[in-house]
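Take a look at the structure below.
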Amino acid sequence: MSFNANLDTLYRQVIMDHYKNPRNKGVLNDSIVVDMNNPTCGDRIRLTMKLDGDIVEDAKFEGEGCSISMASASMMTQAIKGKDIETALSMSKIFSDMMQGKEYDDSIDLGDIEALQGVSKFPARIKCATLSWKALEKGVAKEEGGN
């Protein structure tokens with residue numbers, strides 16, 4: 001078995017682990033609430049976040065969807081907790097670039113999120129992977145706009 005095949009297998013295992021055992025599943029009370037959906041495949045997510053100044057104090061999600069969208073939400077909420085908003089948004093940009101097959105800044109450790117790299121080869125699934133990240137961006141914009 002080649003190195004790439006082993007890596008693909010590992011990445012699939014990481015994705016399935018986050019799908020079957022999602023981190024941060026649930027709802028936060030008194031928080032920023034963002035509902036997003038992907039009409040193409042039916043994925044739905046509700047992201048709830050609490051900020052302490054410019055720090056993402058906590059983030060949880062609930063929803064229904066394919067393994068990629070739910071695993072991505074699990075990975076994202078895990079990755080952004082404790083990060084400042086600027087870093088969280090930078091991670092979102094990096095993830096978006098990765099999904100589009102663009103060169104991306106690898107100076108920020110994405111952790112398990114890198115397991116989703118292979119999704120970029122399947123254009124129909126990119127929206128699944130980026131749904132929770134779009135919710136993050138919308139939530140930050142909502143908070144900064146005071147809505």
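Any Cβ shown, glycine's included, is placed from N, Cα and C.
Quoted from Swiss-Prot, the note on mutagenesis experiment Cys41 to Ala is: Does not activate SufS; dominant negative to wild-type protein, interacts with SufS. Binds about 40% Zn(2+). Residues within less than 8 Å, Cβ to Cβ, of Cys41 (mutagenesis position) and separated from it by at least 6 positions along the same chain comprise Gly65, Cys66, Ser69, Ala124, Lys127, Cys128.
While the structure shown retains the original residue, Swiss-Prot records the mutagenesis experiment Cys41 to Asp with this note: Complete loss of growth without mevalonate.
Annotation for Asp43 (mutagenesis position): spatial neighbours Asn37, Gly63, Glu64, Gly65, Cys66, Ser69, Lys127, Cys128, Leu131, criterion Cβ-Cβ under 8 Å with sequence separation of six or more. Here Swiss-Prot flags Cys41, Asp43, Cys66, Cys128 as Zn(2+) binding site, drawing on experimental evidence.
According to Swiss-Prot, the mutagenesis experiment Asp43 to Ala carries the following note: Increases stability of the bound Fe-S cluster. Binds SufS, binds about 35% Zn(2+). The DSSP secondary structure for Asp43 (mutagenesis position) is strand.
Recorded in Swiss-Prot as a mutagenesis result, Cys66 to Asp carries the remark: Complete loss of growth without mevalonate. Over all protein chains present, the Cβ of Cys66 (mutagenesis position) has 17 other Cβ atoms lying within 10 Å.
In the three-state DSSP scheme, Cys66 (mutagenesis position) falls into the coil class. For Cys66 to Ala, Swiss-Prot lists a mutagenesis experiment annotated as follows: Does not interact with SufS, does not activate SufS; no effect in presence of wild-type protein. Binds about 15% Zn(2+).
For the mutagenesis result Cys128 to Asp, the note given in Swiss-Prot is Delayed growth without mevalonate. In the three-state DSSP reading, Cys128 (mutagenesis position) counts as helix.
Here Swiss-Prot notes a mutagenesis experiment, Cys128 to Ala, with the remark: Does not interact with SufS, does not activate SufS; no effect in presence of wild-type protein. Binds about 45% Zn(2+). Its Cβ taken as reference, Cys128 (mutagenesis position) is surrounded by 25 other Cβ atoms within 10 Å in the chains shown.
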